[in-house]
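Going by Swiss-Prot, these are the annotated features:
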type	residues	note
MUTAGEN	Lys29 to Ala	2.4-fold increase in FBPase activity, and no effect on substrate affinity
BINDING	Asp33, Glu57	Mn(2+) 1 binding site
MUTAGEN	Glu57 to Ala	Strong decrease in FBPase activity
MUTAGEN	Glu59 to Ala	5.5-fold decrease in FBPase activity, and 1.4-fold decrease in substrate affinity
MUTAGEN	Asp85 to Ala	Great decrease in FBPase activity
BINDING	Asp85, Glu88, Glu213	Mn(2+) 2 binding site
MUTAGEN	Glu88 to Ala	Strong decrease in FBPase activity
BINDING	Glu88, Gly89, Thr90, Tyr119, Lys164, Pro165, Arg166, Asp186, Gly187, Asp188, Gly210	substrate binding site
MUTAGEN	Thr90 to Ala	Strong decrease in FBPase activity
MUTAGEN	Asp186 to Ala	5-fold decrease in FBPase activity, and 3-fold decrease in substrate affinity
MUTAGEN	Asp188 to Ala	Great decrease in FBPase activity
MUTAGEN	Arg235 to Ala	Nearly no effect on FBPase activity, and 3-fold decrease in substrate affinity
Amino acid sequence: MRRELAIEFSRVTESAALAGYKWLGRGDKNTADGAAVNAMRIMLNQVNIDGTIVIGEGEIDEAPMLYIGEKVGTGRGDAVDIAVDPIEGTRMTAMGQANALAVLAVGDKGCFLNAPDMYMEKLIVGPGAKGTIDLNLPLADNLRNVAAALGKPLSELTVTILAKPRHDAVIAEMQQLGVRVFAIPDGDVAASILTCMPDSEVDVLYGIGGAPEGVVSAAVIRALDGDMNGRLLARHDVKGDNEENRRIGEQELARCKAMGIEAGKVLRLGDMARSDNVIFSATGITKGDLLEGISRKGNIATTETLLIRGKSRTIRRIQSIHYLDRKDPEMQVHIL
């Protein structure tokens, strides 16, 4: 990919974040997400790429979402696959809580695992523990191996995990080992990036979250030279084996089979992101551990964006000032 595309993709996540921010704290996560989707699509279609959404917001019949298989861009330029999460943390945006982001990852054609929208077990570490993780092993063994690689005792190891009932037993297990556990309400993409940031105290991300978010995480972890294992899980294996969950879970398993993916098999980082020639952009909507949130006074807004180019392993933090009433009219509808 041409390196100048990076700044174009930062504009895409900035616009999605500004659109989502318009609905900050209003209790309507679906409207916030829809606004971010529309803004992201408008900006993507202005970029000189022949792009295909491979991780998106829904299936082909679920417009106006950015659906899997949708073509974006002008059709001229590099052929790329795109993984999007227009708002990573829709509930946090709706409730005015921390760590909401607009996220985009772009790679060469065939770069990303075309994961179904289902659950994924994830284990992520930074460069210092690369090659030490294996989801086939018990979690305790993995944590000991990571701690050894980092040259620290378990008592100094920090693990981030989503604060969900399904993780209660795992959190207790880790705390009994002496590990420090940060339980966060949502937003495991941001938490996964923190494992690879030099100034972060987070060593490990573990837990069960969304598979699409897992592929987005894999893209940025590959770009930052970290490591990740994933395992696709059917809904009834995560949420409980009742009739409804079983019905949905069987549909997920059928989709995996049709896509040639084996659920329950451990996926390595190279299975999910097959190249480090990726561009990742994330813009903060609300203030968080990774990025500042949007600040807006009248028609002037300030954003902070994390822009990573994997091929050169360049990490940029971009602070931008936006005069919203100077944006294109079709964008003003979503951000003003």
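Placement of Cβ uses the backbone N, Cα and C atoms for every residue, glycine included.
Shown on the structure are the features that Swiss-Prot records.
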| residue | record | Cβ contacts under 8 Å, 6 or more apart |
| --- | --- | --- |
| Lys29 | mutagenesis position | Ile87, Thr90, Arg91, Thr93, Ala94 |
| Asp33 | Mn(2+) 1 binding site | Gly20, Glu57, Pro86, Ile87, Thr90 |
| Asp85 | mutagenesis position | Ile55, Leu101, Ala102, Val103, Leu104, Val189, Pro212, Glu213, Val216 |
| Lys164 | substrate binding site | Gly207, Ile208 |
| Arg166 | substrate binding site | Ile208, Val238, Lys239 |
| Asp186 | mutagenesis position | Gly89, Arg91, Met92, Asn99, Leu162 |
| Gly187 | substrate binding site | Glu88, Gly89, Met92, Asn99, Ala100, Leu101, Gly288 |
| Arg235 | mutagenesis position | Met118, Tyr119, Asn245, Ile248, Gly249, Glu252 |
Can you tell me the CA-to-CA distance separating Asp188 (mutagenesis position) and Gly210 (substrate binding site), as a whole number of Å? 9
List the residues of the same chain that sit at least 6 positions away from Gly210 (substrate binding site) in sequence and have their Cβ under 8 Å from its Cβ, in sequence order, or write 'none'. Asp117, Met118, Tyr119, Met120
By a three-class reduction of DSSP, Glu57 (mutagenesis position) is assigned coil
Within 8 Å of the centroid of the Cβ atoms of Asp85, Glu88, Glu213, which other residues of that chain place their own Cβ, given that this set defines the recorded Mn(2+) 2 site? Ile87, Gly89, Leu101, Val103, Gly187, Asp188, Val189, Gly210, Pro212, Val216
Can you count the other CB atoms that lie within 10 A of the CB of Glu88 (mutagenesis position)? 27
Please work out the number of neighbouring Cβ atoms within 10 Å of the Cβ of Asp188 (mutagenesis position), leaving out its own Cβ. 27
Need the DSSP three-state call for Gly187 (substrate binding site) to compare against my parser. coil
